[in-house]
Structure formats: structure tokens, C-alpha cells
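Trainee: According to Swiss-Prot:
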- Asp53 to Glu: Loss of activity (MUTAGEN)
- Asp53: active site, nucleophile (ACT_SITE)
- Asp53, Asp55, Asp284: Mg(2+) binding site (BINDING)
- Asp55 to Glu: Loss of activity (MUTAGEN)
- Asp55: active site, proton donor (ACT_SITE)
- Thr57 to Ser: Retains low activity with phosphorylcholine and pNPP as substrates. Still activated by Mg(2+), Zn(2+) or Cu(2+). Slight decrease in inhibition by tetramethylammonium chloride (MUTAGEN)
- Glu64 to Ala: Shows half of the catalytic efficiency with pNPP as substrate. Increases specific activity with phosphorylcholine, but shows a 2-fold decrease in catalytic efficiency. Decreases inhibition by high concentrations of phosphorylcholine. 3-fold decrease in inhibition by tetramethylammonium chloride (MUTAGEN)
- Glu65 to Ala: 2.5-fold increase of the catalytic efficiency with pNPP as substrate. Decreases catalytic efficiency with phosphorylcholine. Insensitive to inhibition by high concentrations of phosphorylcholine. 5-fold decrease in inhibition by tetramethylammonium chloride (MUTAGEN)
- Cys109 to Ala: Slight decrease in inhibition by tetramethylammonium chloride (MUTAGEN)
- Lys264 to Gln: Loss of activity (MUTAGEN)
- Gly283 to Ala: Decrease in activity with phosphorylcholine and pNPP as substrates. Slight decrease in inhibition by tetramethylammonium chloride (MUTAGEN)
- Asp284 to Glu: Strong decrease in activity with phosphorylcholine and pNPP as substrates. Still activated by Mg(2+), Zn(2+) or Cu(2+). Slight decrease in inhibition by tetramethylammonium chloride (MUTAGEN)
- Asp289 to Glu: Retains 3% of activity. Still activated by Mg(2+), Zn(2+) or Cu(2+). Slight decrease in inhibition by tetramethylammonium chloride (MUTAGEN)
Amino acid sequence: MTFAKGILAALALAAAVGQASATELEHWPAPAARQLNALIEANANKGAYAVFDMDNTSYRYDLEESLLPYLEMKGVLTRDRLDPSLKLIPFKDQAGHKESLFSYYYRLCEIDDMVCYPWVAQVFSGFTLRELKGYVDELMAYGKPIPATYYDGDKLATLDVEPPRVFSGQRELYNKLMENGIEVYVISAAHEELVRMVAADPRYGYNAKPENVIGVTTLLKNRKTGELTTARKQIAEGKYDPKANLDLEVTPYLWTPATWMAGKQAAILTYIDRWKRPILVAGDTPDSDGYMLFNGTAENGVHLWVNRKAKYMEQINGMIKQHSAAQAKAGLPVTADRNWVIVTPEQIQ
């Protein structure tokens, strides 16, 4: 009897400790938290998974768009060290002013997002992962805006670029999902290695598995042997070791699928599952995240939207109507207008 009581006491203590350590969605509006908690309860420990965008979805602001001017400010990323293959158009130098790489990136975006999206991942070529990790950690700790210049037409303009700020709410959600046996994946339009430096580093609290971080991939080169590889290749071959990759150099040569627009949905099919769809997809950009939000989310899953711009909210509402009508016309279950959780950055900061 004493032994049985001891066992029961131990089990009760273990349960209490488990409850005490369980993550709660404290940085969420109450209705959103209830909907997310219900989703987690319904899918706990059943082999389900969730997919998150990173920039402006999992943290506030953009990693590459702030790392670029930060490294320019430090003088370590310059036009002179830019890979020749990335000099796509002439630089727009004016009397007394040499165009910044940040400005150059903006002008590439004016041509087409399909030009600047890969470029802003490729621009970090020539550095080792170890070097970039040091700079990413510096940026995350910087805590103040980074001055940058760009052209508004032919007029030189200035702006302050904010470094990423962790969304407390998303950090909670990542961990609560994983605590309940729901795998968390990141699919980002930023360079996979850069995003991994935040999402998989325990200091930032997301605790994503390194191999579950998926993004724009460029070949990595061993400077001593010339051998080429990528994390995605290593993961597929079952021999991925993030620490062993730290001294590999980032090259500008792109790997596919490219993880923006339809490529995000392609990444789910390529790297996660051909048939099982995520129970939650989170994003903030209609064009880049729209495919995985509408085509990727499971029938009873949640579309999680971070409403950071009024024009994007208007655009996503238009897409909801358009895709709902298209589903109905095709005789498919209408899911595009169901199960949306919409929050602002301020609500989950």
C-alpha cells in the first residue's frame, strides 16, 4: 500500500511539473488563443505539423533587409566583394554619392520581385556560415534602427531599417505546438542558413529543429577541398550536422525549389509531405505566402495571418473571395474562407 501511494505521488508530481512547464499563449488576443488551443487539442500527438513563414510572421521586420544595410554600415559587405554574377544592372552613382547595395536591391525589386528575392539571399555569398552567424547575432542584439539610402525616382532618400524583433506570441505558439507532438516547420523566402541562425538557436526561444528550417538555398563550398553541398542535400542523405557546416562558404548558386510564391507550396511537397497537409499555415504577405496558405492548409486547419499592412489585408480578403468561388466552381470543399486567425504585430509582440 505504501509503495502504491508512493507511485501515485510520483505520478502526481510529474503531472504537476508537466503542467507548470507547459507553454501558454499569453501574448495572443483571447479569441485567437482559444481557436489555436482548440486546434492544438484536436491534433495533439497525431503526427500533425504546422508551417510558418519567418520574416514579419514569426518575428517582426525582415532579417535580410536589415542584415544587408547593417553589414554595409560595418563596411564588411561592399560593392567590391559582391559576386560578379550579382551585378545585374549598372549602379546608380551620382555626384558625391555611391549607390548602396540596399538601394541596388530596391531597384531590382522595381524590376520584379522574382529578381530581387533571389538576389537578397545571394548577396551574402563569400562569407562562411560562422561569419554570418556572428553578424546575425550582432544584428539581433543591435536594438536600434539601421540607416539606409535608396532612390525615390531620381531623388536620393533615407530611411531607418528596423532589425528583427521576436514575436512573443509566435515563440509561445511554436513551443506549444511542439510540446503537443505537432512538428513545426519554417518555410521562408530568406536564405535558409540565415533563418536557421535565428529559428533554431535556443537563445531566441523558437526552438525549431535545424533540419525543419526551409528557405532559399544556395550551394555551400568547402574552401579547402572545393566540395559543394547544401543542408537540404545533407538532410536528404541523412548526414546533416549544422556545426560541421559552420566553416563552409556561401556561394551565389541557387538550389531549387525556390521558396517564395508557389515555391513555398513546392517546398512542402518536396521536403515535408506529398499528401499530408499542415494543420496550420502562418504568413503575412499575400503573394509570397498565398500559395501555401490557400493550397497548403489542411481542410480543417487554421490560416494564421499577421495583419501588418492595410493593403495586404485588403488583398488577402480579395484572395479569400476569389479562391472560395474557384473552389465552389470546381466542386471542391470550400475552405479558403474558413478558420482564419488574424492578428496584428502589436497584439503578439
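Glycine residues also receive a Cβ, built from the backbone N, Cα and C atoms like all the rest.
Heads up, this one's the original sequence, none of the swaps are in it.
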Trainee: For the recorded Mg(2+) site, whose residues are Asp53, Asp55, Asp284, find every other residue on that chain with a C-beta no more than 8 angstroms from the centre of their C-beta atoms, and list them by sequence position.
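Mentor: Apart from the listed residues, the neighbours are Met54, Asn56, Thr57, Ser58, Ser188, Ala189, Ala282, Gly283, Thr285, Ser288, Asp289, Val306.
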Trainee: Of Asp55, Thr57, Glu65, Cys109, which mutagenesis positions are close to Asp284 (mutagenesis position), meaning a Cα within 10 Å of its Cα?
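Mentor: Hits: Asp55, Thr57.
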Trainee: List the Cα distance (Å, whole number) between Lys264 (mutagenesis position) and Cys109 (mutagenesis position).
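Mentor: One finds 19 Å between the Cα atoms of these residues.
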Trainee: Asp289 (mutagenesis position): which of the mutagenesis positions Asp53, Asp55, Glu64, Glu65, Cys109 is the nearest Cα neighbour?
Mentor: Asp53
Trainee: Non-local Cβ contacts of Asp53 (mutagenesis position) (under 8 Å, 6 or more apart, same chain)?
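Mentor: Long-range Cβ contacts: Val186, Ile187, Ser188, Ala189, Lys264, Ala282, Gly283, Asp284, Thr285, Ser288, Asp289.
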Trainee: Pick from Asp55, Glu64, Glu65, Asp284, Asp289: which of these mutagenesis positions has the biggest number of other Cβ atoms within 10 Å of its Cβ?
Mentor: Asp289
Trainee: What's the CA-CA gap between Glu65 (mutagenesis position) and Cys109 (mutagenesis position) in angstrom, rounded?
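Mentor: So the alpha carbons of Glu65 (mutagenesis position) and Cys109 (mutagenesis position) sit roughly 12 Å from each other.
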Trainee: Which ones, of the mutagenesis positions Asp55, Thr57, Cys109, have a Cα no more than 10 Å from the Cα of Glu64 (mutagenesis position)?
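Mentor: Qualifying among Asp55, Thr57, Cys109: Asp55.
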